[in-house]
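Annotated ribonucleoside 5'-triphosphate binding site per Swiss-Prot: Y50, R97, in sequence order, evidence recorded as similarity to another entry. Under the heading Mn(2+) 1 binding site, Swiss-Prot lists D52, D96, citing a curator's inference as support. Annotation source Swiss-Prot lists Mn(2+) 2 binding site at D52, D96. According to Swiss-Prot, the feature domain 'Guanylate cyclase' maps to 47-178, an assignment based on sequence analysis. Quoted from Swiss-Prot, the note attached to the mutagenesis of Y50 to A states: Decreased cUMP production. Record note (Swiss-Prot) on the mutagenesis of D52 to A: No cUMP production. Record note (Swiss-Prot) on the mutagenesis of D94 to A: Decreased cUMP production. Annotation of the published mutagenesis D96 to A in Swiss-Prot: No cUMP production; the original residue is retained in the structure shown. Annotation of the published mutagenesis R97 to A in Swiss-Prot: Decreased cUMP production; the original residue is retained in the structure shown. Recorded in Swiss-Prot as a mutagenesis result, N172 to A carries the remark: Almost no cUMP production. For the published mutagenesis N179 to A, Swiss-Prot gives the following note: Wild-type cUMP production.
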Amino acid sequence: MALADDLKKWVGETFTGKWEVQETTSVPNPEDLRLNSNHAKDLKAATVLYADLDGSTDMVNTKKWQFSAQIYKTFLKCASDIIRDEGGNITAYDGDRVMAVFTGNSKNTSAARCALKINSAVLDIIQPAIAKKWQTDFVLRHVVGIDTSQLRTARIGIRGDNDLVWIGRAANYAAKLTNLAGKPTRITADVYNKLADKLKYANGVDMWAPEHWDDMGIWTYTSTWKWTV
């Protein structure tokens, strides 16, 4: 019963303890927060990007494991390097997707350009490499979801095995947007409205199409455009 007693004590203290919240303008590391106490960091404005493979379950069920491993490795490597090149902070890998947080004055523009570059990497780098190596009709599809909001983060887990959890609309909506297949890039209207014009228009043509997200009751924007890496 020692474990049960310890857990009851810890859970009780977590629900009754007072939160210490510190404002920050940058993405913290897990070590910046205390693990076993109600300690959080508050980003007043941050933009979250999720890049996710679409159809990976079918791929694993029908393709050789080596093929699937190469798809995972190349997609996540390209997405991660592009995220970092655009100033994003990688905060988590979850199976076939990567999460990143962008801060600063150009966070929405940087995140959107990142998404278009990931699309370019898929179309112009990964897909040609697939065709060169494998005789297959497989088409790599992905979705990048982006939202912006206030975010809080807290440290979760146990000593020696812990990470950060992100609490806020952007973290949830960006992840959920990747569940909407059909378009490689999806952003909320809050992100679109804060984009620099160079990320909205190409030769006077809007690169984004409005689409209502019925489940959440908000407007989003989709794009099939790419931005050369």
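Backbone N, Cα and C atoms are what each Cβ position is placed from, and that goes for glycine too.
Shown here: features listed in Swiss-Prot, placed on the structure.
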residue: Y50; record: mutagenesis position; Cβ contacts under 8 Å, 6 or more apart: R97, V98, M99, A100, V144, G145, I146, A174, A175, L177, T178
residue: D52; record: mutagenesis position; Cβ contacts under 8 Å, 6 or more apart: D96, R97, H142, V143, V144, G145, T178
residue: D94; record: mutagenesis position; Cβ contacts under 8 Å, 6 or more apart: none
residue: N172; record: mutagenesis position; Cβ contacts under 8 Å, 6 or more apart: none
residue: N179; record: mutagenesis position; Cβ contacts under 8 Å, 6 or more apart: V143
Three-state composition of the domain 'Guanylate cyclase' (47-178), taking helix and strand from DSSP:
64 helix, 45 strand, 23 coil
Please average pLDDT over the domain 'Guanylate cyclase' (47-178) for the predicted structure.
96
Over all shown protein chains, what is the count of other CB atoms within 10 A of the CB belonging to R97 (mutagenesis position)?
21
If you draw a 10 Å sphere on the Cβ of D96 (mutagenesis position), how many other Cβ atoms land inside?
21
